[in-house]
Amino acid sequence: MAEQEPTAEQLAQIAAENEEDEHSVNYKPPAQKSIQEIQELDKDDESLRKYKEALLGRVAVSADPNVPNVVVTGLTLVCSSAPGPLELDLTGDLESFKKQSFVLKEGVEYRIKISFRVNREIVSGMKYIQHTYRKGVKIDKTDYMVGSYGPRAEEYEFLTPVEEAPKGMLARGSYSIKSRFTDDDKTDHLSWEWNLTIKKDWKD
């Protein structure tokens with residue numbers, strides 16, 4: 001049986017319903033301080049110095065200035081029932097993702113994992129923003145608060161809450177997703193586009 005494509009009216013209705021779920025928060029970020037400034041504050045207070053060291057680690061602030069402060073390295077769809085890994089290497093050719101598509105079985109539970117590094121300074125209020133399109137119509141916008149992170153050698157990983165893939169005949173098909181990793185200063189650390197195909201089964 002041929003898949004039934006959603007009409008423009010149905011897509012508009014989905015977009016309107018998702019628009020109602022979006023919430024805006026009046027939040028004013030605090031003034032940004034560098035790692036060096038934080039380390040210099042109350043440096044004669046031994047207990048505070050130890051606390052900051054535990055919080056920030058032994059940070060080397062003389063990192064290569066030519067390397068971006070935040071480097072987003074990968075996106076993974078975490079799904080226990082997937083037959084194989086669903087991963088994007090975000091350090092390579094981002095344009096190639098427009099020609100590929102993840103296959104996700106309808107109705108399964110999954111999470112999105114973003115892997116990233118912070119190289120020099122603390123970054124406040126990082127966010128992962130995702131716009132989802134179907135047949136050129138934006139049907140969903142989701143903002144995930146990632147939080148504030150300081151520099152370290154190891155990668156950080158952020159996991160979104162568990163979500164359920166859409167299901168049903170109208171939900172099956174291709175989706176285009178525009179992703180952006182930003183922060184309180186509205187710095188665009190990385191923007192990329194990728195595709196998702198909802199199918200009745202993993203290998204439909």
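Glycine too: its Cβ is placed from the backbone N, Cα and C atoms.
Per Swiss-Prot, the features are as follows:
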type	residues	note
MUTAGEN	Asp45 to Ala	Loss of RHOA interaction; when associated with A-185
MUTAGEN	Lys99 to Ala	Loss of interaction with NGFR
MUTAGEN	Asp185 to Ala	Loss of RHOA interaction; when associated with A-45
MUTAGEN	Lys199 to Ala	Loss of interaction with NGFR
Fewest other Cβ within 10 angstroms of its own Cβ, chosen from the mutagenesis positions Lys99, Lys199: Lys99
Distance [Cα-Cα, Å, rounded] between Asp185 (mutagenesis position) and Lys99 (mutagenesis position): 32
Cα distance (Å, whole number) from Lys199 (mutagenesis position) to Lys99 (mutagenesis position): 18
Other CB atoms, at most 10 A from the CB of Asp185 (mutagenesis position): 10
